[in-house]
Each structure stands twice: as C-alpha cells, then as structure tokens.
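Take a look at the structure below.
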Amino acid sequence: MASSLLTSSVMIPTTGSTVVGRSVLPFQSSLHSLRLTHSYKNPALFISCCSSVSKNAATSSTDLKPVVERWPEYIPNKLPDGNYVRVFDTTLRDGEQSPGGSLTPPQKLEIARQLAKLRVDIMEVGFPGSSEEELETIKTIAKTVGNEVDEETGYVPVICAIARCKHRDIEATWEALKYAKRPRILVFTSTSDIHMKYKLKKTQEEVIEMAVSSIRFAKSLGFNDIQFGCEDGGRSDKDFLCKILGEAIKAGVTVVTIGDTVGINMPHEYGELVTYLKANTPGIDDVVVAVHCHNDLGLATANSIAGIRAGARQVEVTINGIGERSGNASLEEVVMALKCRGAYVINGVYTKIDTRQIMATSKMVQEYTGLYVQAHKPIVGANCFVHESGIHQDGILKNRSTYEILSPEDIGIVKSQNSGLVLGKLSGRHAVKDRLKELGYELDDEKLNAVFSLFRDLTKNKKRITDADLKALVTSSDEISLEKLNGANGLKSNGYIPVPQVSSNV
C-alpha cells in the first residue's frame with residue numbers, strides 16, 4: 001500500500017541537529033520541475049509549504065524521530081501529572097465509519113504504524129465483533145504495532161477496540177487484543193432516554209445491569225484496562241449518568257467516556273456536563289474522564305477543549321476529523337490548539353504528540369480513505385500557510401508571525417520565507433518584487449513598474465500567476481502579448497482551483 005504514496009525526504013531543523021523526516025505529498029504528474037511521474041487522485045492537495053527540500057535528504061533516513069524523552073509509566077487509570085492529556089485516536093474505528101472511507105487490512109496496519117510515529121497514547125483500531133476479517137486485522141495490529149516498544153523512549157501505544165455490551169463482542173475483542181502489550185477494551189452502551197427507549201428498549205436499571213455485567217465479564221477474560229463509554233451522553237439525564245458511571249467505576253473500569261454522539265452540545269453546555277459529572281459521580285477521581293465529540297454543528301473541537309478545561313484528561317479524535325456524518329473532533333486541530341494555547345489559557349495542559357508527523361499522517365489518511373480535506377481545513381489544508389492579499393503578503397515578508405500563529409515546521413512542513421505567497425489579483429508590488437528576486441531577477445524601479453503593470457493586467461485573465469508567467473513578463477516586458485501569456489506554461493482561469501506551487505529538488 002505504501003507504493004501508492006509519494007514519499008520525499010525533507011530536512012527538519014531542530015535544536016543542535018538536523019532530523020530527516022518523511023513528507024507524504026500528492027502531486028500532479030505534469031509538474032516536470034519536480035521530476036515526478038506518479039498521478040494522484042486530487043491535485044488540489046498540493047501544499048506550497050513544502051517548497052524547500054535538501055538535496056542531501058534523498059540519501060538520508062526517511063523517518064522523523066521525536067525528541068528523545070522517556071515516556072511516562074503507563075497506569076490505565078492514572079496520569080503522570082494533572083495537566084497531561086492523553087490522545088485517543090479513533091481514525092481506524094470511528095473514522096473508518098465515514099461513508100466511502102473504508103480501508104483494507106494492509107492500509108489499516110500502515111496507518112496504525114504512522115499513528116505510532118505520531119505518538120498517540122491510545123489507538124482504537126476497530127470493532128472485532130463485526131467480522132472475522134476485522135478481528136484478524138486487529139489481531140495483526142496488536143501483534144505488531146502493539147508490541148513495537150521504542151527502546152529510547154519506552155513508548156508503545158495502547159491498542160484498543162470497541163465492543164457492545166454483548167459477551168460475544170467482548171470475547172472477540174479479547175481474542176483480537178490479547179497479544180498487545182497494552183490491550184484495552186471499550187465497552188459502550190446508550191444512556192439517553194431516546195436511545196434506551198427506541199434502540200435498546202430497556203429501562204435505566206436494565207441498562208446499568210447490562211453494563212456492569214459486561215465490565216465484569218471483560219475483567220474475567222483478562223482485561224485490566226477497561227473503558228466504559230456512554231453513547232449519546234450529551235443528551236442523557238445528568239443524574240442517570242452519575243449513577244451508571246458510578247456503578248461502572250465500582251465494577252472496575254479505568255476510563256469513562258462522555259460521548260456527544262450526535263454533536264448537539266454547545267461548548268459551555270458540554271463543559272458544564274463534565275464539571276457536573278466530576279463533582280457528583282462516586283469514584284470519579286479514581287478513573288480518567290474522556291471526551292468524545294462529533295461535529296454535526298461544527299463544534300467538535302470547541303467541545304473537546306471545553307471538556308478538557310472542565311477536567312477531562314483523555315480526548316478522542318480522528319485524523320482530519322473524519323467520522324460518521326459530519327465527522328469527529330480533529331486530532332490536528334485539538335492537539336495544535338493545546339500546543340498553541342494550552343499553556344496560556346487552559347492551565348498548562350499538554351499532550352506528547354509528535355506534531356511534526358501531523359502532515360504525513362493527514363496525507364496518508366486522505367490517500368487511503370479517498371476523503372480529501374478542503375483547502376481551508378485548519379492545520380492541514382492547502383491554504384493554511386498561503387497568502388494572496390497584498391497587505392498580508394507584505395506582513396509575511398517582514399515577519400511571518402504577523403499573519404501566522406502556527407509554524408508550518410511544527411506539523412512537518414519546511415517552507416522558505418516566501419513559499420506561501422500566491423500571486424494573484426490581490427498581490428502587491430512588494431510580493432512581486434520579492435518573487436522575482438527569488439527567481440534571480442534584480443530589477444530597477446522603472447523595470448519593476450513596467451513588469452508590475454503587466455502583472456496587474458494579466459491577473460484580470462488568470463486567477464494565479466505562475467513563475468513561468470513572471471519570467472515571460474520580465475523578458476518580454478516591452479512587447480508582451482497577454483493573449484500569448486494566457487496560454488503560456490499554466491492553466492487558464494476557467495475551472496482552475498488556485499493551489500500553491502512547489503519548487504523542489506527530490
């Protein structure tokens with residue numbers, strides 16, 4: 001499966017050394033300057049930020065290694081400190097439930113390996129009770145990724161799988177996960193009135209009895225790390241949640257999840273729910289509280305952060321936010337929000353995600369699922385570090401922090417100072433001058449004015465001006481033919497989706 005991806009080594013600067021990383025990028029085969037031949041499904045994924053690639057990188061290692069730091073001892077129901085937030089990735093279970101996003105067994109294994117490079121604390125890799133093939137795939141991940149201990153850091157991911165409150169599901173989950181060093185089962189049931197009435201057709205007491213029986217059965221098989229999930233917790237009665245969670249804790253669970261399964265909660269509402277449960281559930285201080293938010297109202301990231309602010313210390317996310325209906329909370333959004341603002345506005349909370357692996361992971365998931373992100377998707381979209389407005393371009397040229405709050409290098413992208421500038425009708429003279437300088441042209445004011453005038457005329461007919469266009473403007477500025485330029489070395493404006501251009505040595 002890896003053969004379907006283009007991998008190019010890029011140099012990532014770190015303190016005191018150079019680390020070589022893998023960038024997984026889709027390109028158009030027509031981009032001869034890159035000397036690439038593989039055709040990709042969606043050329044709009046082209047990212048401008050990866051515009052500076054070391055010539056020496058091609059002969060170097062292609063695996064990004066995180067900063068060497070010993071991983072904290074793993075105790076299922078305890079955290080190394082009160083500010084640590086465990087990242088529970090469910091791309092391979094909840095994410096795969098995206099319509100049209102199914103994965104083959106080899107693809108699931110490859111993504112699991114990449115999630116380990118990303119350093120997720122827990123990866124939920126599927127539903128063993130759904131089919132024999134799924135069980136065998138999960139077993140393979142448990143035997144391989146679930147046993148690959150990093151010798152330098154001691155890191156090994158927790159391998160988790162989901163089960164309904166049915167003994168056959170729980171038995172299948174044990175059969176799949178028992179080979180992992182750190183197996184975890186997530187037993188779940190619905191807790192909202194509407195689900196209990198119409199889906200389960202059970203009373204509150206019957207649901208509690210079913211949950212407790214399932215937890216005890218999981219323990220009897222050998223699980224000592226058991227997570228209990230409240231499906232549709234966001235619409236559940238608060239006092240019933242306190243009661244069923246209290247009984248689950250008494251039965252021996254290590255983690256409890258409050259699911260906003262239909263994405264109905266507002267951030268303040270969800271935060272208040274977590275606060276209430278932490279204050280009123282017997283034994284809640286002896287387990288880790290997890291948040292699981294869906295994105296039906298576009299609030300999954302905000303709700304997840306609200307839950308963390310209220311004291312939750314496990315956040316459940318997917319790569320690119322894929323998942324049922326409108327998707328789940330996005331790993332890259334939640335993690336980068338905590339990295340960017342956690343120390344300042346959320347009492348110092350943090351994760352141990354190796355954020356330099358985010359872009360490579362995002363690209364892999366997009367390619368394997370066929371679920372491509374829109375250009376303006378936060379963190380990983382093609383336009384995240386791209387600027388066309390002249391005012392913004394001028395600021396970026398002076399100091400990137402004027403209009404960028406995140407560093408592209410932090411998510412595994414290497415950019416030159418000007419590589420995020422897209423030249424179009426909103427671009428100013430300064431940006432054009434700087435791009436020409438990058439191309440090797442030092443123009444006096446008179447010549448620059450002539451070129452810029454032609455540039456402005458050209459933008460009336462083309463949405464994006466290419467480097468080839470700029471060169472033609474310079475060399476033929478006295479007798480340039482706009483008609484000729486419109487067909488020169490670039491796509492015409494009809495149907496053209498503006499995406500950044502990369503100039504790299506691969």
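Yeah, the Cβs are placed from backbone N, Cα and C, and that goes for glycine too.
Sequence annotations record features per position, and here Swiss-Prot assigns domain 'Pyruvate carboxyltransferase' to 85-359 based on sequence analysis. Annotation of the mutagenesis experiment SER102 to Phe in Swiss-Prot: In gsm1-1; loss of conversion of C3 to C4 glucosinolates. The mutagenesis experiment ALA290 to Thr is recorded by Swiss-Prot, whose note states: In gsm1-2; loss of conversion of C3 to C4 glucosinolates. What Swiss-Prot notes for the natural variant VAL10 to Gly is this: In strain: cv. Sorbo. ASN42 to Lys appears in Swiss-Prot as a known natural variant, with the remark: In strain: cv. Ema-1 and cv. Pla-0. In Swiss-Prot, a natural variant is listed as ALA44 to Thr, annotated with the note In strain: cv. Sorbo. Where Swiss-Prot documents ASN505 to Thr as a natural variant, the accompanying text is: In strain: cv. Sorbo.
Annotated pair ALA290 (mutagenesis position) and SER102 (mutagenesis position), C-alpha to C-alpha distance, rounded: 26 Å. SER102 (mutagenesis position) counts 13 other C-beta atoms within 10 Å of its own C-beta, drawing on all protein chains shown. With a 10 A radius on its CB, ALA290 (mutagenesis position) counts 25 other CB atoms from all the protein chains.
Mean pLDDT of the predicted structure over the domain 'Pyruvate carboxyltransferase' (85-359): 98.
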